[in-house]
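**Student:** First, the structure itself, so that you have it in front of you.
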Amino acid sequence: MSAELASRGRKVYFVGLNEYPFLPLVAGLLRTYAEQDERIAAAYDFQEPVFLVAPVQEMADGIVEPDVLALSCYVWNFRRQMKVAKLVKERYPNVLVVAGGPHVPDRPGNFFEKHPYVDVLAHGEGEVAFRELLATRLSDHPDYTAVPGVSVRRGTEAVVGPKAKRLPRLIDTPSPYLLGVMDGAVATCRERGLRFYALWETNRGCPYSCSFCDWGSATMSTLRKFEDERLQDEIEWFARHDVEDLFICDANFGIMPRDLEIAHALAEARGELGAPRQVRVNFAKNSNDRVFDISKTWHDADLLMGTTLSMQSTDMDVLEAIDRKNIGLDNYRKLQQRYAAENIHTYTELILGLPMETARSFRDGIGSLLEAGNHEDLRVYELGILPNAPLNTPEKIEQYGLRTVPKRMYVERPGTPDDEAETFEMVMETNAMPRDAWVESFSFIQAVQFLHNGCYTRYLSIFLRQEHGIGYTRFYEGLQDYFTGRPDTVLGALYLRMRSLYHDYIDMPALPLANLVASQPDMAADLAPYGRRRGWTIDNWGWLRIATDFDRFHTELREYLATLGLDPAGDARLEDVLRFQQDVMLRPDYSPELGKSAEYAHDWPGYFAGGLLRPRRVRVAYGDQSFGANGRYRPVPGDLKAFTMAAIGTSYPVSRMGHFCHRFESAEVTSLAEPVVSEQW
């Protein structure tokens with residue numbers, strides 16, 4: 001089958017928008033499955049998918065004489081796509097508008113009353129329903145209500161069709177990659193100089209039923225897999241088409257025994273043909289030996305962007321409320337140690353605002369994860385209410401006191417109408433976490449991200465925990481309390497600005513979810529020397545603000561230690577670790593050619609790698625040549641933009657792997673007999 005097919009009359013358009021360039025896999029899957037029907041292949045002319053965001057009117061104008069308009073709807077594209085459908089329907093009233101995807105409600109309710117330009121909703125898996133819709137449309141008097149898995153508009157009411165049909169346990173659908181259907185999208189991205197992700201499925205389904213997520217309910221839980229031969233051929237396609245970035249869309253990669261074989265095949269393609277260069281994946285929720293082996297395989301092949309050790313919350317009452325089972329903190333600690341022994345980067349994702357979560361349990365959870373050894377990457381997201389999530393019922397919302405705000409997703413272009421601005425219902429208050437507690441909790445974790453994950457206080461806090469018994473929660477709560485009362489300090493100004501911003505964030509729905517920093521002129525001005533981005537995050541801003549006032553920050557940090565009963569002037573070890581903590585940070589003047597060294601009274605790299613703390617005069621020499629996942633970013637002395645890429649990487653995809661500070665594995669530690677001094681090469 002060729003992607004360049006002769007015109008056959010009935011035009012089919014797909015729209016599936018994303019702020020980031022993801023290849024339109026859904027459109028390809030729907031098309032190739034439908035075209036197995038010879039009648040459909042003969043009657044319809046499938047157009048190139050609309051997947052790159054443009055002004056709504058421009059996208060609508062590009063849809064010319066459509067017979068069918070298919071929309072793949074997610075929370076990040078729903079409003080714009082509805083507006084495209086409305087404009088197209090006004091111009092071409094006979095077009096059949098079909099909306100599918102996770103944002104289409106399982107229970108139509110008043111959907112068609114709100115969106116009368118949509119004709120059909122496709123629920124769940126779309127291939128079978130879409131093919132039957134196209135086949136039905138070819139009849140003289142099409143009756144779409146007979147198609148399984150759809151709801152059909154009749155006036156403003158919904159007529160629900162028969163139960164949906166699903167693909168078999170061994171999915172044998174044609175591959176849009178192998179049939180050339182994706183070639184046009186790849187060419188478009190490359191012509192525009194866009195870094196894109198190739199989306200890829202190896203299996204479908206999720207056996208879990210977390211109440212905040214719609215994945216398990218949407219896929220009806222049963223795991224089904226694509227054919228082995230097809231997957232191997234697609235891996236070769238990715239490699240031969242020099243696809244740099246691959247996103248595996250499975251809900252739980254590593255849950256199936258063959259997933260390790262797939263991982264080896266990708267690593268072999270990377271080694272033999274040079275691509276893919278980077279793999280993003282949703283790892284299996286309950287991490288196991290297979291996930292470790294996959295991570296090790298990709299780490300060794302320089303493919304891995306990090307391994308998820310899932311949590312969402314550490315509180316048992318919260319986990320019960322969201323129907324979630326975790327791996328347990330003891331097992332989590334063992335996994336952290338296992339991955340750390342192989343220098344494999346891990347990260348843990350938490351959700352703020354879950355049912356039953358209090359400010360105390362949230363902060364204690366952060367502390368317990370740091371105690372368990374996750375010092376590099378804690379990620380926290382606000383709880384959003386998805387249309388088809390089990391949590392999204394009137395009973396659950398009332399039970400837990402979930403109060404939401406319809407947040408804008410992005411900083412929209414000037415003049416963007418409200419009906420084109422994407423929104424997401426975000427939980428900003430619950431019975432267990434009032435608004436002020438939500439604000440303070442979010443400020444707390446953001447500071448932990450740029451101070452601890454970002455390395456400014458990581459080694460100091462580990463030292464204080466191990467040698468002085470000062471727990472991580474106490475240390476970071478103390479920081480917040482002390483500096484919030486001192487607005488004239490670097491951290492004090494950051495804490496108070498975050499508090500003010502998050503109160504505004506709740507009160508002002510137009511303040512965006514994804515581009516919050518870019519919406520604030522003062523924050524954008526702070527970051528201007530480091531480059532222009534729409535995707536700056538709060539922890540990016542905090543980290544770079546400290547980089548700007550680096551020496552002042554360290555002076556003020558010493559003042560805070562006095563509140564803990566600590567005096568560096570009278571504690572040689574504390575003074576030594578403070579110097580090490582300052583020296584280990586990546587700075588704008590660092591030269592890969594010259595390197596950097598300093599001398600200490602203790603072997604701090606050895607200590608923080610798990611050794612004993614003994615007096616030992618050492619020289620620590622760093623020779624890092626590049627930073628970030630896969631070593632993509634090389635710093636240039638005095639070049640703030642190059643420094644920023646090396647220090648924090650890109651805003652998307654997010655990865656804290658190999659950023660912020662010098663790495664022990666690149667350091668040379670030499671024993672000395674001479675007096676201890678510091679120097680820079």
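Cβ from N, Cα, C; glycine included.
Every position carries its original residue.
Swiss-Prot feature annotations, pasted as is:
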BINDING   N18, S72, Y74, V75, H103, G126, E127, D214, C249  cob(II)alamin binding site
BINDING   F212, Q312, E349, G384  5'-deoxyadenosine binding site
DOMAIN    1-144  domain 'B12-binding'
DOMAIN    192-417  domain 'Radical SAM core'
MUTAGEN   W76 to K  50-fold decrease for all three methylation steps
MUTAGEN   W76 to A, F or H  Slight increase in methylation steps
MUTAGEN   W215 to F, A or Y  Markedly slows substrate methylation
MUTAGEN   R280 to Q  Near complete loss of activity
MUTAGEN   L383 to F  Reduces the rate constants for all three methyl transfers
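I'm curious about the neighbourhood of these features; can you describe it?
**Tutor:** The Cβ of N18 (cob(II)alamin binding site) lies under 8 Å from the Cβ of F51, V53, Y74, W76, N77, each of these being in the same chain and 6 or more residues away along the sequence.
Listed in sequence order, T308, S310, M311, Q312, R379, V380, Y381 are the same-chain residues at least 6 apart in sequence whose CB falls under 8 Å from the CB of E349 (5'-deoxyadenosine binding site).
Across the residues of the domain 'Radical SAM core' (192-417), the predicted structure has a mean pLDDT of 93.
In this structure, W76 (mutagenesis position) belongs to neither helix nor strand by DSSP; it is coil.
Just so you know, the Cβ of W76 (mutagenesis position) picks up 20 other Cβ atoms within 10 Å once every protein chain is counted.
Mapped onto three states, the DSSP output places W215 (mutagenesis position) in helix. Counted within 10 Å of its Cβ, the other Cβ atoms near W215 (mutagenesis position) come to 19, all protein chains included.
Other Cβ atoms within 10 Å of the Cβ of R280 (mutagenesis position) number 17 in total over all chains.
Using a 10 Å radius centred on the Cβ of L383 (mutagenesis position) and all shown protein chains, the other Cβ atoms total 22.
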**Student:** Least buried of the binding-site residues Y74, F212, going by other Cβ atoms within 10 Å?
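**Tutor:** Among the binding-site residues Y74, F212, the lowest count of other Cβ atoms within 10 Å belongs to Y74.
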**Student:** Long-range same-chain neighbours of H103 (cob(II)alamin binding site), Cβ under 8 Å, sequence gap at least 6?
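**Tutor:** Looking at Cβ-Cβ distances below 8 Å from H103 (cob(II)alamin binding site), excluding near sequence neighbours, one finds C73, Y74, V75, F78, P387.
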**Student:** Going along the chain, which residues six or more apart from C249 (cob(II)alamin binding site) have their CB under 8 A from its CB?
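**Tutor:** Those within reach of C249 (cob(II)alamin binding site), by Cβ under 8 Å and sequence separation of 6 or more, are L25, L199, W200, E201, N282.
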**Student:** Far apart in sequence but close in space: which same-chain residues, 6 or more away, have a Cβ under 8 Å from G384 (5'-deoxyadenosine binding site)?
**Tutor:** V75, F424, E425, M426, V427
**Student:** Tell me, in order along the sequence, which recorded positions from E127, W215, R280 have their CA within 10 Å of L383 (mutagenesis position).
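**Tutor:** So far as Cα distances go, none of the recorded positions lies within 10 Å of L383 (mutagenesis position).
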**Student:** Which of the three DSSP-derived classes (helix, strand, coil) applies to E127 (cob(II)alamin binding site)?
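**Tutor:** Reduced to three states, the DSSP call for E127 (cob(II)alamin binding site) is helix.
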**Student:** Hey, what's the Cβ neighbour count for E127 (cob(II)alamin binding site) at 10 Å?
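**Tutor:** Its Cβ has 21 other Cβ atoms within 10 Å.
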**Student:** Looking at the recorded positions F212, W215, R280, whose Cα is closest in space to that of E127 (cob(II)alamin binding site)?
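**Tutor:** It is W215, whose Cα lies nearest.
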